[in-house]
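**Q** Would you mind keeping the following structure in view while I ask a few things?
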Amino acid sequence: MTLIENLNSDKTFLENNQYTDEGVKVYEFIFGENYISSGGLEATKKILSDIELNENSKVLDIGSGLGGGCMYINEKYGAHTHGIDICSNIVNMANERVSGNNKIIFEANDILTKEFPENNFDLIYSRDAILHLSLENKNKLFQKCYKWLKPTGTLLITDYCATEKENWDDEFKEYVKQRKYTLITVEEYADILTACNFKNVVSKDLSDYWNQLLEVEHKYLHENKEEFLKLFSEKKFISLDDGWSRKIKDSKRKMQRWGYFKATKN
């Protein structure tokens, strides 16, 4: 799932690097149909398990990717879902998959310049996307989310986090720099939400669960290498294998973390 500030330059960076058409399809191979975020459908079901919505509910998915989250929410609850992603190529793919469903909308836009009415959404949801935003723009986004939520609304997020920066080694620093991520601790993330006036802030370090998901995905990749190579190159396989090996290593040594955050407007 993707979003990032500075629409023109960073949109180009993402579409030409991590989220090329082929890159998106490679991610979907390992995450599962309609997903390019950790755990695919299984994690989505778990994370949404205590959320109550209905057919009249309105949901915003920030960094909606291929749309798996919106599709699941619409299927489970019948809710209206609006996905925003900065990458036009990904949004085009997502829209092709929901053609004819007028309760699911995918839009290519920069969430930091997009505006919605106040008190508009019952749920604002984001999966592994806000890592692309600078600290300043994380704050800006959460202020907008607070405004957009209905008084009874809920904010629900998973995102990449990290240990304190003084503990980062050169390898991890290079990874974060190359991806243009801004990673903070789980505790710092929760503090930002509190500072943006959210109430009942719940933060959890789900890194152990994330590591389990990574192990399953890594195993799936190797068990299905022959099928993968019918679709993609050996170079892509090596790159994906290396990426998952690194994330598994960094999660086990508590360098990279996976945060869960839930908060309410009132």
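Cβ atoms here come from the backbone N, Cα and C positions, even for glycine.
Summarising the annotation, Swiss-Prot assigns phosphoethanolamine binding site to Q18, Y27, Y160, Y175, R179, Y181, K247 and lists experimental evidence as the type of evidence. What Swiss-Prot notes for the published mutagenesis of Y19 to F is this: Reduces activity. In Swiss-Prot, a mutagenesis experiment is listed as Y19 to A, annotated with the note Abolishes activity. Here Swiss-Prot flags Y19, H132 as active site. Quoted from Swiss-Prot, the note on the mutagenesis of Y27 to A or F is: Reduces activity. Annotation source Swiss-Prot lists S-adenosyl-L-methionine binding site at I36, S37, G63, D85, I86, D110, I111, R127. Record note (Swiss-Prot) on the mutagenesis of G63 to A: No effect on activity. Here the residue is the original one, while Swiss-Prot reports the published mutagenesis D85 to A or N with the comment Abolishes activity. Swiss-Prot gives this note for the published mutagenesis D128 to E: Reduces activity when phosphoethanolamine is used as substrate. Slightly increases activity when phospho-dimethylethanolamine is used as substrate. What Swiss-Prot notes for the published mutagenesis of D128 to Q is this: Reduces activity when phosphoethanolamine is used as substrate. No effect on activity when phospho-dimethylethanolamine is used as substrate. According to Swiss-Prot, the mutagenesis experiment H132 to A, Q or N carries the following note: Abolishes activity. Looking at Swiss-Prot, the entry for mutagenesis of G153 to A says: No effect on activity.
So that I understand the layout, could you describe where these features sit and how close they are to other parts?
**A** In this structure, Y160 (phosphoethanolamine binding site) is part of a beta strand by DSSP.
Around Y19 (mutagenesis position), a 10 Å sphere centred on its CB holds 22 further CB atoms from the protein chains shown.
Under the DSSP three-state reduction, Y27 (mutagenesis position) is assigned to helix.
In this view, R127 (S-adenosyl-L-methionine binding site) is surrounded by 25 other Cβ atoms within 10 Å of its Cβ, with every protein chain counted.
When secondary structure is read from DSSP and collapsed to three states, G63 (mutagenesis position) falls in the coil class. Neighbour count (other Cβ atoms within 10 Å of the Cβ, all protein chains): 29 for G63 (mutagenesis position).
Under the DSSP three-state reduction, D128 (mutagenesis position) is assigned to coil, being neither helix nor strand. The Cβ of D128 (mutagenesis position) has 22 neighbouring Cβ atoms from other residues within 10 Å, across all protein chains displayed.
In sequence order, N119, F121, D122, L123, I124, T264, K265 are the residues of the chain that are 6 or more apart from G153 (mutagenesis position) and have a CB within less than 8 Å of its CB.
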**Q** In this structure, which of the recorded positions D85, D110 has the fewest other Cβ atoms within 10 Å of its Cβ?
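**A** Relative to the other recorded positions in D85, D110, D110 has the fewest Cβ atoms within 10 Å.
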**Q** Quick one: pull the CA-CA distance for Y175 (phosphoethanolamine binding site) versus D110 (S-adenosyl-L-methionine binding site), whole Å only.
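**A** Just about 24 Å between their Cα atoms.
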**Q** Counting other CB atoms within 10 A of each CB, which of the binding-site residues Q18, S37 comes out lowest?
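**A** Across Q18, S37, these binding-site residues, the one with fewest Cβ atoms within 10 Å is Q18.
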**Q** What binding-site residues among I36, R179, Y181 are found with a C-alpha within 10 angstroms of that of H132 (mutagenesis position)?
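**A** Matched binding-site residues: R179, Y181, sequence order.
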